[in-house]
Amino acid sequence: MGPTSVPLVKAHRSSVSDYVNYDIIVRHYNYTGKLNISADKENSIKLTSVVFILICCFIILENIFVLLTIWKTKKFHRPMYYFIGNLALSDLLAGVAYTANLLLSGATTYKLTPAQWFLREGSMFVALSASVFSLLAIAIERYITMLKMKLHNGSNNFRLFLLISACWVISLILGGLPIMGWNCISALSSCSTVLPLYHKHYILFCTTVFTLLLLSIVILYCRIYSLVRTRSRRLTFRKNISKASRSSEKSLALLKTVIIVLSVFIACWAPLFILLLLDVGCKVKTCDILFRAEYFLVLAVLNSGTNPIIYTLTNKEMRRAFIRIMSCCKCPSGDSAGKFKRPIIAGMEFSRSKSDNSSHPQKDEGDNPETIMSSGNVNSSS
């Protein structure tokens, strides 16, 4: 027993010491070929970094305004808007994390310990993972809300807490796996070229997870659209012409929103997914495209800038509130003004707009399912 226990202790100590060994960064970057690339093109990286940092600043400010809009507008203190707020928070952190990543890149990379390097890259994985999981949480909430509006209404505060908590817990675990041991510090031949301290198996695992998330989001939004179309056909069958035509308009608006959501998501993330798959399959120093990974990553980060536009600014009332925040106009009675400007007849609130952009759901239970998501609007039944 004695002789076998000594090597185990030594192995543990050496692995811990590796996390504070500055030479490991240089060794891994030299093995993958990124050491020479970064030395040869240091000036161009600085120029592109400035552009990328400006993009990140825009993303940060954009999402701060979204959070302020939700916080200062009482009518947005509902579960669905909390999901949008969580998405804005994760997108904001993605912008902050990528800015820090850029500032700590280049020559600064070789002054980092492996532990600091894992924190630099892990923070990006956590923020981007939280953003993607937030998109999935919004899709789940919209789908469940539609089903509950057909069956029965109940409190969804627990579901709100559960989904948001799961979003961050899973993201933290996913981003923390390399620093917890799933890395290639002691296995150079298994190292990623894009991220030289990450194991290729970890890269493949993350790519698989994100691909499954994308498929889940696609399936959920297709199911939402299918439910709306089913409702529209049912109204047509009952010869309820006014409701059927209104439902048909909402279905078309919903279809456009679904196409926008999925197209933007795929356009931003698919190139990075493909690059990471190439990283897993290519042998070291054989795929030159892997040395241009920053352009693929910034495209994924751009999704954090498009999310506020898709999920909030297409909502008419959120757009108005957003403009009020930007113009620094304090409207204490702004939340209740909309209620008194519309006549209330027989317990029903009528919107002045004939479009589906209003986020006030009609009291008619038959119309509720279609108002869940139309033209970017999101409403909760809570």
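Using the three backbone atoms N, Cα and C, a Cβ is placed for every residue, glycine included.
Original residues throughout; no substitutions modelled.
Remember, it's a predicted structure, so these values are computed and weren't measured experimentally.
For R120, E121, F265, I266, A267, C268, W269, the entry in Swiss-Prot reads sphing-4-enine 1-phosphate binding site. The Cβ neighbour count for A267 (sphing-4-enine 1-phosphate binding site), using a 10 Å radius over every protein chain in view, is 13.
In this structure, R120 (mutagenesis position) is part of a helix by DSSP. When Cβ atoms from all protein chains are considered, those within 10 Å of R120 (mutagenesis position) total 18, not counting its own. Among the mutagenesis experiments that Swiss-Prot reports, R120 to A is described with the note: Drastically reduced affinity for sphingosine 1-phosphate.
Swiss-Prot lists E121 to Q among its mutagenesis entries, and the accompanying note reads: Slight activation of the receptor at maximal ligand concentration. Listed in sequence order, N101, P178, L195, L197, Y198 are the same-chain residues six or more apart from E121 (mutagenesis position) with CB atoms under 8 A from its CB.
According to Swiss-Prot, the mutagenesis experiment E121 to A carries the following note: Drastically reduced affinity for sphingosine 1-phosphate.
Shown in sequence order, the list is empty: the chain has no residue 6+ apart in sequence with a C-beta less than 8 angstroms from the C-beta of V169 (mutagenesis position). Where Swiss-Prot documents V169 to Y as a mutagenesis experiment, the accompanying text is: Strongly reduced interaction with CD69.
A coil conformation is recorded for M180 (mutagenesis position) in the three-state DSSP classification, outside any helix or strand. Other C-beta atoms found within 10 angstroms of the C-beta of M180 (mutagenesis position) number 10, with every protein chain shown included. Quoted from Swiss-Prot, the note on the mutagenesis of M180 to Y is: Strongly reduced interaction with CD69.
In sequence order, S129, V132, W269, F273 make up the list of same-chain residues 6 or more apart from F210 (mutagenesis position) whose Cβ falls under 8 Å from its Cβ. For the published mutagenesis F210 to L, Swiss-Prot gives the following note: Impairs sphingosine 1-phosphate binding and signaling.
What Swiss-Prot says about the mutagenesis result for T236 to A is this: Acts as a dominant negative GPCR and inhibits S1P-induced Rac activation, chemotaxis, and angiogenesis.
Neighbour list (F265 (mutagenesis position), Cβ cut-off 8 Å, at least 6 residues apart, same chain): L135, L214, I217, N303. The annotation that Swiss-Prot gives for the mutagenesis experiment F265 to L reads: Impairs sphingosine 1-phosphate binding and signaling.
Record note (Swiss-Prot), mutagenesis W269 to F or L: Impairs sphingosine 1-phosphate binding and signaling. The unchanged residue is displayed. Taking all protein chains in view, 20 other C-beta atoms sit within 10 angstroms of the C-beta of W269 (mutagenesis position). Secondary structure at W269 (mutagenesis position), as computed by DSSP, is helix.
One entry in Swiss-Prot concerns the mutagenesis experiment R292 to A or V. Its note says: Drastically reduced affinity for sphingosine 1-phosphate. The secondary structure of R292 (mutagenesis position), as reduced to three states from DSSP, is helical.
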Conformational class of V169 (mutagenesis position) under the three-state DSSP mapping: helix
Proximal residue to C268 (sphing-4-enine 1-phosphate binding site) among mutagenesis positions R120, M180, R292 (C-alpha distance): R292
Fewest Cβ neighbours within 10 Å, where candidates are the binding-site residues I266, C268: I266
